[in-house]
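Per Swiss-Prot, the features are:
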BINDING   Gln12, Ala15, Ala16, Lys48, Lys51, His77, Arg95, Arg166, Lys178, Lys179, Arg182, Arg184  RNA binding site
MUTAGEN   Arg41 to Gly  98% loss of RNA binding and RNA replication activities; when associted with Q-51
MUTAGEN   Lys48 to Glu  99% loss of RNA binding and RNA replication activities
MUTAGEN   Lys51 to Gln  98% loss of RNA binding and RNA replication activities; when associted with G-41
Amino acid sequence: MSSQFIFEDVPQRNAATFNPEVGYVAFIGKYGQQLNFGVARVFFLNQKKAKMVLHKTAQPSVDLTFGGVKFTVVNNHFPQYVSNPVPDNAITLHRMSGYLARWIADTCKASVLKLAEASAQIVMPLAEVKGCTWADGYTMYLGFAPGAEMFLDAFDFYPLVIEMHRVLKDNMDVNFMKKVLRQRYGTMTAEEWMTQKITEIKAAFNSVGQLAWAKSGFSPAARTFLQQFGINI
């Protein structure tokens, strides 16, 4: 007696339909009235911890509260869920990071007073470890946020060149750059800005090149301390 094995078609995973601009507008439409710099501060200081929590949580959708505001996120960090398709209108931790960074940038661009307020409250951990501060400009500082690569125009190409420096200086696998190299710059496709925006990209690359760029885990104060003993990082 023969056994039967039946195989059915499965939906293709198609990430090409996701539009960050549309996603951002929907995010602001849902949470915009609740956002403030305090919420953003709590999020970025706890983003790594939240990622670890999701990695251990066997739930496809999780409510995370930052600064008193509850966000429902799709959990694509739990090992069994990593390959699950994410709906275009859903929020992941990565998308939320990019959306919040974009919201901060838009708010700072519209008001010098808001820029001063943001710089006094919000800390971007990865930027700080690399020697970047608010004094280097909000587009560079916020460009270190995961997800900022979705909005290359809002961040003056800094998310792109930051990843370049991570490849060159931190030995990051260049394959991690695939996502940023597919992004649009405003209405321009990746193929267009790669040839038409070289001057701007090189300027941003050189600006980031001026940072101390310590290896992760060493703050500017720690580097200065170690230099007194001949240890240069």
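Cβ atoms here come from the backbone N, Cα and C positions, even for glycine.
For the binding-site residues listed here (Arg95, Arg182), the lowest count of other CB atoms within 10 A around the CB belongs to Arg182. It is Arg41 that, of the mutagenesis positions Arg41, Lys48, Lys51, has its Cβ surrounded by the most other Cβ atoms within 10 Å.
Annotation note: Lys178 (RNA binding site) sits in a coil segment as assigned by DSSP.
Cα to Cα, Lys48 (mutagenesis position) and Arg41 (mutagenesis position) are separated by 13 Å. Cα separation, Arg182 (RNA binding site) to Lys51 (mutagenesis position), rounded: 24 Å. The distance from the Cα of Arg41 (mutagenesis position) to the Cα of Arg95 (RNA binding site) comes to 16 Å. Counting Cβ atoms from all protein chains shown, Lys178 (RNA binding site) has 8 others lying within 10 Å of its own Cβ.
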